[in-house]
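*Asks:* Got these off Swiss-Prot a minute ago, pasting:
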{"type": "BINDING", "residues": "ASP45, ASP49, HIS153, ASP157", "note": "Zn(2+) 1 binding site"}
{"type": "BINDING", "residues": "ASP45, ASP49, HIS153, ASP157", "note": "Cd(2+) binding site"}
{"type": "MUTAGEN", "residues": "ASP49 to Cys", "note": "Does not affect binding and transport of Cd(2+) and Zn(2+). Can form a Cys-49-Hg(2+)-Cys-49 biscysteinate complex across the dimer interface"}
{"type": "MUTAGEN", "residues": "LYS77 to Asp", "note": "Abolishes Zn(2+) transport activity"}
{"type": "MUTAGEN", "residues": "ASP157 to Cys", "note": "Does not affect binding and transport of Cd(2+) and Zn(2+)"}
{"type": "MUTAGEN", "residues": "ASP157 to Ala", "note": "Disrupts one Cd(2+)/Zn(2+)-binding site and abolishes Cd(2+)/Zn(2+) transport. Does not alter binding of Fe(2+) or Hg(2+)"}
{"type": "MUTAGEN", "residues": "HIS232 to Ala", "note": "Shows reduced Zn(2+) transport kinetics"}
{"type": "BINDING", "residues": "HIS232, HIS248, ASP285", "note": "Zn(2+) 3 binding site"}
{"type": "BINDING", "residues": "HIS261, HIS283, ASP285", "note": "Zn(2+) 4 binding site"}
Amino acid sequence: MNQSYGRLVSRAAIAATAMASLLLLIKIFAWWYTGSVSILAALVDSLVDIGASLTNLLVVRYSLQPADDNHSFGHGKAESLAALAQSMFISGSALFLFLTGIQHLISPTPMTDPGVGVIVTIVALICTIILVSFQRWVVRRTQSQAVRADMLHYQSDVMMNGAILLALGLSWYGWHRADALFALGIGIYILYSALRMGYEAVQSLLDRALPDEERQEIIDIVTSWPGVSGAHDLRTRQSGPTRFIQIHLEMEDSLPLVQAHMVADQVEQAILRRFPGSDVIIHQDPCSVVPREGKRSMLS
């Protein structure tokens, strides 16, 4: 695992924690001043943000540790656990927002000064957009599942802040139930994001194969290599930033062992150039021992 990956992922986790802490302080003041249930929803979400981002920071630091005697494949699965924990945090906040929205829908409470809430929400929206942009850049560079989960969370915050702005504007003109209605909508959207995030984390923990596009690239690299007659039994998974790739190469029976080994090494290096940092295992099979009827599509 290269130092650039660790540095970028750690910075993203620290930035998210710092931003969530700043926004929490701002929203506490705004809620105290306006009494807006939508801002209360945002405040609770910021509390969850801090818990989730702190968890993310600690788990990311652990996942960056190199492989050891007890963890031969490294600690990358900790990122999936962080994403799963975040989905639980977010689901809890969504339930709270939903129940609070129902309560205020039944008994709406006028806000004292929606203007303050509008200003605070605009500030929160700008800060969150900046954070999400940075996280998206980090995800493009690292493919970190933990940072991607955090980014999805803060993307829902952008949607939420936009909805809060609209709710505050409507409440300003006397539509007091709009505040509660938007809180309900925000809660439903956050719950959807949490379920999607949890599903992706569970799939990673269950060693889901790499995407079809990446597996097809591996097949294309292998089958186009001189000296390789075919390939089968492609198996892939991902743990943190590391892709694990196993494949059997089919070679002519007459090919000397040393030459077969050299071809396998060349194929491995070609795969690593396309997917740096991967753990690649290649097995060489003589064509005569590969039952033709037993060959299956490697994408099946």
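For all residues, glycine too, the Cβ spot is worked out from N, Cα and C.
Nothing has been swapped: the model has the original residues at all the noted spots.
Walk me through where these features lie, including what they touch and how far apart they are.
*Replies:* Following the DSSP three-state reduction, the secondary structure of ASP157 (mutagenesis position) is helix. Around the Cβ of ASP157 (mutagenesis position), 26 further Cβ atoms fall within 10 Å across all displayed protein chains.
Its own atom aside, the Cβ of ASP45 (Zn(2+) 1 binding site) has 29 Cβ atoms within 10 angstroms in the protein chains shown.
According to DSSP, ASP49 (mutagenesis position) sits within a helical segment.
Counting every protein chain shown, the Cβ of LYS77 (mutagenesis position) has 19 other Cβ atoms within 10 Å. Mapped onto three states, the DSSP output places LYS77 (mutagenesis position) in helix.
In this view, HIS232 (mutagenesis position) is surrounded by 17 other Cβ atoms within 10 Å of its Cβ, with every protein chain counted.
Counting Cβ atoms from all protein chains shown, ASP285 (Zn(2+) 3 binding site) has 17 others lying within 10 Å of its own Cβ.
For the recorded site, HIS261 (Zn(2+) 4 binding site), the DSSP three-state label reads helix. Same-chain residues at least 6 positions away in sequence with a Cβ under 8 Å from that of HIS261 (Zn(2+) 4 binding site) are, in sequence order, GLN284.
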*Asks:* Where the distance is taken from Cα to Cα, which of the recorded positions ASP45, ASP49, LYS77, HIS153, ASP157 turns out closest to ASP285 (Zn(2+) 3 binding site)?
*Replies:* LYS77
*Asks:* Based on Cα distances to HIS153 (Zn(2+) 1 binding site), point out the closest of the recorded positions LYS77, HIS232, HIS248, HIS283.
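*Replies:* Comparing Cα positions, the closest of these recorded positions turns out to be LYS77.
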*Asks:* Return the residues near HIS248 (Zn(2+) 3 binding site), defined as same-chain residues 6+ apart in sequence whose C-beta is under 8 angstroms from its C-beta, sorted by sequence, else 'none'.
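*Replies:* Same-chain residues close to HIS248 (Zn(2+) 3 binding site) (Cβ under 8 Å, separated by 6 or more) are ALA231, HIS232, ASP233, ILE282, HIS283, GLN284, ASP285, VAL290.
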*Asks:* Hey, for the Cd(2+) site built from ASP45, ASP49, HIS153, ASP157, who else sits with CB inside 8 A of the CB center?
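*Replies:* Residues close to the Cd(2+) site, other than ASP45, ASP49, HIS153, ASP157: ALA20, SER46, VAL48, ALA52, ILE90, SER93, THR128, TYR154, SER156, MET160, ILE190.
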